[in-house]
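Below is one structure, written out as structure tokens; comments come after it.
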Amino acid sequence: MPEAVVLINSASDANSIEQTALPVPMALVHRTRVQDAFPVSWIPKGGDRFSVTAVLPHDHPFFAPVHGDRHDPLLIAETLRQAAMLVFHAGYGVPVGYHFLMATLDYTCHLDHLGVSGEVAELEVEVACSQLKFRGGQPVQGQVDWAVRRAGRLAATGTATTRFTSPQVYRRMRGDFATPTASVPGTAPVPAARAGRTRDEDVVLSASSQQDTWRLRVDTSHPTLFQRPNDHVPGMLLLEAARQAACLVTGPAPFVPSIGGTRFVRYAEFDSPCWIQATVRPGPAAGLTTVRVTGHQDGSLVFLTTLSGPAFSG
């Protein structure tokens, strides 16, 4: 898939506006735990462009390093998502409490520039918003493009489309499903190591009787995946399910999803099984392993993800 363009030329833009870094309250990135909030400051650059500084922990309990010494690409995806929420709240005035509904999310990580050291990694996330539609003076939908630099080197790019809805509109849209509820897994996890995890509590898949198909496990007490009461399965949990399914179908060789593209079609509900299926596909280039992952619930497509990563030996 194509990478997002590099959006901000830091050298040419450095003197165009007053450069004052602004702090990031956790509410603006929809997190309640400081260890799960990655943007730390932001600067408006003008013309629907922003620069966000983010820090990546080297020892996050959920977004742990992959393949021994690389930052998890899904940690990058989550950082991009938080940077987008930040600029729409702080830069455009979308009220806190509005729902941030992502329809697509694509990313490309350059693993050579995402090595893990003994300290936090500081990233500069360039954010550009486009195709904005406004209602009542604030955006209701748009496209976001990101370019991530670490020590001046391009470490990742991404693009997404998203919508924003008020609590009132969201409740009407969700109807009987709008009430947050709890979910406790009633099925055993697949072995953590086979799913690319080290802890059973982070495994979101259970075995099924069908080949290369697993049942989604949802535990609303998970401290990272569920920061607050929710009425549906979060998109980042679905991305994690896709990653784990890719690990299972490509194992025993490790799978690192350095490239990902996801289309979210409908909500995954708590009250019905969601089935995750993975298929190895021809890769976009030599040396890459590609997996197509789908989620279905009650016979309908919930999401479609394509993940690619370096072909490692087992």
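Keep in mind that glycine also has a Cβ here, set from the backbone N, Cα and C atoms.
None of the noted substitutions appears here; every position holds its original residue.
Under the heading of mutagenesis, Swiss-Prot lists GLU78 to Ala and annotates it as follows: Cannot produce active gamma-butyrolactones. Remark: GLU78 (mutagenesis position) has PHE38, PHE63, MET236 as non-local neighbours, by Cβ distance under 8 Å and separation of at least 6 in sequence.
Here the residue is the original one, but Swiss-Prot notes a mutagenesis experiment at this spot, GLU240 to Ala: Cannot produce active gamma-butyrolactones. A C-beta separation below 8 Å, combined with a sequence spacing of at least six in one chain, links GLU240 (mutagenesis position) to LEU74, VAL204, LEU225. Annotation note: GLU240 (mutagenesis position) sits in a helical segment as assigned by DSSP.
Annotation for ARG243 (mutagenesis position): same-chain Cβ neighbours under 8 Å, separated by at least 6 residues, are LEU74, GLY196, PHE255, PRO257, LEU307. ARG243 to Lys appears in Swiss-Prot as a published mutagenesis result, with the remark: Cannot produce active gamma-butyrolactones.
Taken residue by residue with DSSP, GLU78 (mutagenesis position) is part of a helix.
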